[in-house]
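K.L.:
Relevant sequence annotations retrieved from Swiss-Prot are reproduced here:
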| type | residues | note |
| --- | --- | --- |
| BINDING | Asp24, Gln84, Asn196, Glu203 | Ca(2+) binding site |
| MUTAGEN | Asp24 to Ala | Slows down the kinetics of iron transport, while not affecting the iron binding ability. Complete loss of calcium binding |
| MUTAGEN | Asp28 to Ala | No effect |
| MUTAGEN | Gln84 to Glu | Complete loss of calcium binding |
| MUTAGEN | Asp162 to Ala | No effect |
| MUTAGEN | Glu166 to Ala | Slows down the kinetics of iron transport, while not affecting the iron binding ability |
| MUTAGEN | Asn196 to Ala | Reduces transport activity. Complete loss of calcium binding |
| MUTAGEN | Glu203 to Ala | Complete loss of calcium binding |
| MUTAGEN | His261 to Asp | Complete loss of iron binding. Completely abolishes the transport ability |
| MUTAGEN | Arg348 to Met | Complete loss of iron binding. Completely abolishes the transport ability |
Amino acid sequence: MKVQSLLRIETQLLLGRLLTRSGDQAWDFVVPFALLVIFPGKLQVAAFYYLIVKIGTFLLTPSSGKWIDTHPRIQVVKWGVWLQFFAILAGMVFFGMLDGLVRAGGRESWLLSVLFIALALSGVMASLGSQITDISVGNDLAPSLVAPEKLTHFNSWLRRIDLATEVGAPILAGALFAFHPEQLPLAGLFLIGLWNLVSFVPEYFLLRNVIQRSGLKIKVLTEAQSWKDTFHINLRGSFSDPIFWLILSYALLWLSVLSPHGVLLAAYLKDEMRLPETEIGLFRGLGAVFGLISTVSFPYLVRRLGLISSSRWHLGFQGVTLGIAVTAFAMGSTASVYVFLGCILLSRVGLYGFSNGEFELRQRLIPEGRRGELNSLSSLTTTSATLILFSAGSLLPQTEDFKYLVYVSLAAVLLANVVFIKWSSRQGVVTSGAAEPVES
């Protein structure tokens with residue numbers, strides 16, 4: 001008997017998620033370090049790389065969503081997984097060529113710029129493939145295959161996997177990257193890349209098996225006549241959909257610098273608050289730990305209050321804790337700094353809980369034929385918020401002016417509460433399929 005036949009469909013989906021996320025997190029963690037090995041002291045090179053990846057993904061996101069809706073599931077999974085595979089493989093090749101060129105004294109060569117752009121474009125393709133796979137698994141296969149009464153439990157396990165890989169994969173990747181021969185400083189990068197490549201193979205066969213066993217090869221497809229049609233995006237139609245206000249409420253939370261994982265907050269704590277790196281690192285690690293609490297609190301409140309009410313309570317909790325955090329921040333004393341950081345950690349319970357709720361509401365409410373379009377719109381809005389936030393951060397004349405971003409962050413979270421309450425008050429009883437009530 002095949003091993004795959006012994007695993008439930010839900011288990012196969014979760015295992016596929018674990019494989020892809022662990023590799024993605026490890027690769028993303030070491031890429032900036034590898035760039036700094038090749039270009040020591042040039043932090044702007046790593047920043048420029050990620051800017052290209054973010055902008056490229058931003059531009060291609062709407063088209064990828066429409067493409068998902070116009071193609072069979074098996075084809076979507078195949079393209080998503082193998083696009084990542086060949087993009088990571090290309091990235092390894094370009095890293096090796098860049099390192100060889102720089103070692104040979106070719107810093108002034110035109111080929112250096114060409115290889116760097118090629119590396120960044122491979123990063124865009126890897127990001128796009130990851131996004132296609134995430135939407136296919138989390139926003140299409142999961143709501144189609146997982147029983148409605150099990151969906152909250154399934155999503156909680158998805159979140160646990162995401163948080164576990166967010167913490168564990170970088171630790172393992174950092175250890176691999178640190179140990180290398182002197183003659184081959186990127187040996188760790190290549191090992192991590194190989195780990196990533198190997199993980200794509202079982203992931204693809206797991207997802208293909210899920211689709212074939214479930215009989216979901218055929219889905220309601222949106223008509224698309226050509227590639228030109230795929231790249232013609234009707235954003236006005238997406239924005240006018242009622243689900244947009246749900247998506248917007250979540251995207252507003254990405255306009256916040258009040259995150260343990262935020263680059264801007266970490267820089268402020270180091271430069272202005274003079275906190276040691278060990279405390280900042282502990283703060284970052286605890287952020288994921290507090291996020292795990294939501295994987296217990298959210299399902300519990302769903303059983304007690306229903307999906308929408310649980311989402312409201314978690315989002316409201318985030319607003320209250322960040323309100324206290326910003327009040328402590330405004331006081332400016334040494335003790336209040338730790339109150340500020342403690343409340344940010346508590347707010348992660350609310351943030352991740354609401355994230356679970358918003359994710360499940362999209363799973364239940366978006367019709368099959370528009371899952372790619374509207375879920376890619378969600379990615380588009382969160383990416384836009386990230387770009388806006390970093391653009392605002394780059395315009396700050398002094399580190400101390402970071403306080404304005406803190407106040408804007410609180411305003412964005414409170415506005416998210418208003419938007420979600422207004423949207424959810426019009427929903428009544430949310431159903432999945434024909435008659436599975438979400439509110440109890």
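Easy rule for this one: first residue shown is 1, then count along the chain.
Positions of Cβ are set from backbone N, Cα and C atoms, glycine also.
None of the substitutions listed is reflected here, since the structure keeps the original residues.
Let's see these features in context: how buried, what's close, how far.
P.N.:
Within the same chain, residues at least six positions away from Glu203 (mutagenesis position) with a Cβ under 8 Å of its Cβ are Gly16, Leu19, Thr20, Val81.
Secondary structure from DSSP puts Asp24 (mutagenesis position) in a helix. All protein chains included, Asp24 (mutagenesis position) registers 22 other Cβ atoms within 10 Å of its own Cβ.
Around the Cβ of Asp28 (mutagenesis position), 18 further Cβ atoms fall within 10 Å across all displayed protein chains.
DSSP gives Gln84 (mutagenesis position) a helix state. The Cβ of Gln84 (mutagenesis position) has 29 other Cβ atoms within 10 Å, all protein chains considered.
Sequence-distant contacts of Asp162 (mutagenesis position), defined by Cβ-Cβ distance under 8 angstroms and a gap of at least six in the same chain, are Arg17, Arg21.
Mapped onto three states, the DSSP output places Glu166 (mutagenesis position) in helix.
When other Cβ atoms within 10 Å of the Cβ of Asn196 (mutagenesis position) are tallied across all protein chains shown, the result is 26.
Under the three-state DSSP scheme, Glu203 (mutagenesis position) falls in the helix class.
A coil conformation is recorded for His261 (mutagenesis position) in the three-state DSSP classification, outside any helix or strand.
DSSP assigns Arg348 (mutagenesis position) to a helix.
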K.L.:
Around the Cβ of Arg348 (mutagenesis position), how many other Cβ atoms lie within 10 Å? Please give the count over every shown protein chain.
P.N.:
26
K.L.:
Sorry to bug you, but what's the C-alpha spacing from Arg348 (mutagenesis position) to Gln84 (mutagenesis position), rounded to the closest Å?
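P.N.:
Here the two Cα atoms lie 30 Å apart.
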K.L.:
With a radius of 8 angstroms around the mean position of the C-beta atoms of Asp24, Gln84, Asn196, Glu203, what other residues of the same chain does the Ca(2+) site pick up?
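P.N.:
Those within range, site residues removed, are Leu19, Thr20, Gly23, Trp27, Val81, Phe85, Ile88, Ala126, Gly129, Ser130, Thr133, Leu197, Ser199, Phe200.
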K.L.:
Quiz question: given the mutagenesis positions Glu166, His261, which has the greatest number of C-beta atoms lying within 10 angstroms of its own C-beta?
P.N.:
Glu166
K.L.:
Between Glu166 (mutagenesis position) and Arg348 (mutagenesis position), what is the CA-CA distance rounded to a whole number of Å?
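P.N.:
Here the two Cα atoms are 14 Å apart.
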